[in-house]
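Data first, discussion second: the structure below is written as structure tokens.
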Amino acid sequence: MINPVTNTQGVSPINTKYAEHVVKNIYPKIKHDYFNESPNIYDKKYISGITRGVAELKQEEFVNEKARRFSYMKTMYSVCPEAFEPISRNEASTPEGSWLTVISGKRPMGQFSVDSLYNPDLHALCELPDICCKIFPKENNDFLYIVVVYRNDSPLGEQRANRFIELYNIKRDIMQELNYELPELKAVKSEMIIAREMGEIFSYMPGEIDSYMKYINNKLSKIE
């Protein structure tokens, strides 16, 4: 089961050159062994050092870039509306689109991935008011972290974030139960079970959810 770390409120920025401190600021329960490892290829875009524990932040690539991204996010930020309208799946088809639709008040929750915990967008997001993140490593992947971003000023925010994690775990369990099946068949069968509700908690348009379910059903019929 996934045990994500939750930021229940906006994280206060810290003035430091040490890479370890900024990660612990948004991910306080991360395992200490993480900092004994050498930075991976994606970390090296933002930090320099023999290990993550002694690494320092790169001024331009992390410090300045995070400041630029935070400034941009503040201009796009909006207070939570009284009600949310469905959005097109295309609006949230990129990492930026996913979090932008949340901070601009279009939907209460979104999800994206980062290839490094030093990603400037992730740190900038965590400092916005009423924007929270649940972070956990993607299984069977040495680099990716899944970020569930949600509005803390809407009751739907954390409710849907928690449900996303439940559905994510359900899909993983189904794929493990189908370990005798071909990988593509496992992926499609598990997707069929969670796809409709997943689309609903992401606030996608009903017609687009229906179209996606039809696509999944057609794909399954071709595989079986």
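In case you wondered, yes, glycine gets a Cβ from its N, Cα and C as well.
Nope, none of those substitutions made it into this model, it's the original residues.
DSSP assigns Ala92 (S-adenosyl-L-methionine binding site) to a helical segment in the three-state reduction. Other Cβ atoms within 10 Å of the Cβ of Ala92 (S-adenosyl-L-methionine binding site), summed over all protein chains shown, number 23. Here Swiss-Prot flags Ala92, Ser98, Arg107, Gln111, Tyr204, Glu208 as S-adenosyl-L-methionine binding site.
Per Swiss-Prot, mutagenesis Arg107 to Ala is noted as: Abolished cysteine methyltransferase activity. Within the same chain, the residues at least 6 positions away from Arg107 (mutagenesis position) whose Cβ sits under 8 Å from its Cβ are Phe84, Ile87, Ala92, Thr101, Phe202, Ser203, listed in sequence order.
Glu191 to Ala appears in Swiss-Prot as a published mutagenesis result, with the remark: Abolished cysteine methyltransferase activity. Taken residue by residue with DSSP, Glu191 (mutagenesis position) is part of a helix. Cβ neighbour count for Glu191 (mutagenesis position): 18 (other Cβ atoms within 10 Å of its Cβ, all protein chains included).
For the mutagenesis of Tyr212 to Ala or Asp, Swiss-Prot gives this note: Abolished cysteine methyltransferase activity. The structure shown keeps the original residue. Within its own chain, Tyr212 (mutagenesis position) has Arg89, Ala195, Gly199 as residues 6 or more apart in sequence whose C-beta sits under 8 angstroms from its own.
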Of Gln111, Tyr204, Glu208 (the binding-site residues), the residue whose Cβ has the fewest other Cβ atoms within 10 Å: Glu208
Site extent for S-adenosyl-L-methionine, whole Å (max Cα pair distance, Ala92, Ser98, Arg107, Gln111, Tyr204, Glu208): 18
Pairwise CA distance, Gln111 (S-adenosyl-L-methionine binding site) versus Glu191 (mutagenesis position), rounded so that it is a whole Å: 16
Between Glu208 (S-adenosyl-L-methionine binding site) and Glu191 (mutagenesis position), the C-alpha gap once rounded to whole angstrom: 15
Cβ-Cβ distance under 8 Å to Ser98 (S-adenosyl-L-methionine binding site), same chain, at least six residues away: Ala92, Gly110, Gln111, Phe112, Val149
Cα-Cα distance linking Tyr204 (S-adenosyl-L-methionine binding site) and Glu191 (mutagenesis position), given in Å to the nearest integer: 16
